[in-house]
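Engineer: What follows is a structure written as structure tokens; I'll ask about it next.
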Amino acid sequence: MKFENCRDCREEVVWWAFTADICMTLFKGILGLMSGSVALVADSLHSGADVVASGVTQLSLKISNKPADERYPFGYGNIQYISSAIVGSLLLIGASFLMYGSVVKLISGTYEAPSIFAALGASVTVIVNELMYRYQICVGNENNSPAIIANAWDNRSDAISSAAVMVGVIASVIGFPIADTIAAIGVSALVGHIGLELIGKAVHGLMDSSVDTELLQTAWQIATDTPLVHSIYFLRGRHVGEDVQFDIRLRVDPNLRIKDSSMVAEAVRQRIQDEIPHARDIRLFVSPAPAAVTVRV
């Protein structure tokens, strides 16, 4: 982690997001109704989904902190992928309703220009949500938390949608009343796309997709550079919530005693944990190299 307090931020960030989302939901909803902006009202529903998403994220972080037990011997880390999928689903469902309502409004021709105050309100929410995105994406990346990263993108989608609302309202005020409704359609398409991306990433995590090739190459290099390691004949890695797990099978000098072989394996494990961020569970299987092989010391 970059800073010592990154772990503390992990415990605080979602509460800040939860509070900000509640304020933004009420602010945009009330201002949208008062100003007559259908896009801003729709955007407030998006923020309402953010409130639920922040609550789900907070719950998943609490559960993922639980230690491994007999029922879940690999820990509770994958609950964060479920949280990410729920957030993505909420965005997708909300976008679908918003798209439907906006298209019906566009076809029927029942639209009128909202007040310019809607644009001012949207500009405030753009700033707040972008700040929350930057805060959460920093904390999420430093803690390798898919749940916090998903929540960050939820706020980024809210910032972008509010920006679209602002443009639509301004265009409506200067003589294009249809622009507010078109902005709502654009917002719904964007939010739906982000929702699908979050769901896709969650599915990859739950299906134990491999870590990046670069990370595997780093682990491979660390292991082969460790003294008395002859070769690596199997290596795989996966994400489990915030942690990275590796399964490594290596060969050592056949003349080594069992105790010494274990010490070599422990050296590999320690180096990987020290040099690869979030590497928590390193599973090693050691076997002797062919007797004729000369091993580097």
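Note: Cβ is positioned from N, Cα and C throughout, glycine not excepted.
Quick paste of what Swiss-Prot says about this protein:
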- CYS6 to Ser: Loss of magnetic response (MUTAGEN)
- CYS9 to Ser: Loss of magnetic response (MUTAGEN)
- HIS46 to Ala: Loss of magnetic response (MUTAGEN)
- ASP50 to Ala: Loss of magnetic response. MamD is correctly localized, magnetosome vesicles form but are empty (MUTAGEN)
- CYS138 to Ala: Loss of magnetic response, decreased protein oligomerization (MUTAGEN)
- ASP247 to Ala: About 30% fewer magnetite particles per cell, their size is normal (MUTAGEN)
Engineer: Of all the mutagenesis positions given, ASP50, ASP247, which has the fewest Cβ neighbours within 10 Å once its own Cβ is left out?
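Structural biologist: Relative to the other mutagenesis positions in ASP50, ASP247, ASP247 has the fewest Cβ atoms within 10 Å.
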Engineer: I want to check the contact list for CYS138 (mutagenesis position): same chain, sequence separation of six or more, C-beta distance under 8 angstroms. What comes out?
Structural biologist: CYS9
Engineer: Using DSSP reduced to three states, classify ASP50 (mutagenesis position) as helix, strand or coil.
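Structural biologist: Looking at the DSSP assignment, ASP50 (mutagenesis position) belongs to a helix.
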Engineer: Which one is it: of the mutagenesis positions CYS9, HIS46, which Cβ has the fewest other Cβ atoms within 10 Å in this structure?
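Structural biologist: Candidates: the mutagenesis positions CYS9, HIS46. Fewest Cβ atoms within 10 Å: CYS9.
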Engineer: Taking the Cα atoms as reference points, how far is ASP50 (mutagenesis position) from ASP247 (mutagenesis position) in Å?
Structural biologist: 37
Engineer: Could you state the CA-to-CA distance between ASP247 (mutagenesis position) and HIS46 (mutagenesis position) to the nearest Å?
Structural biologist: 41
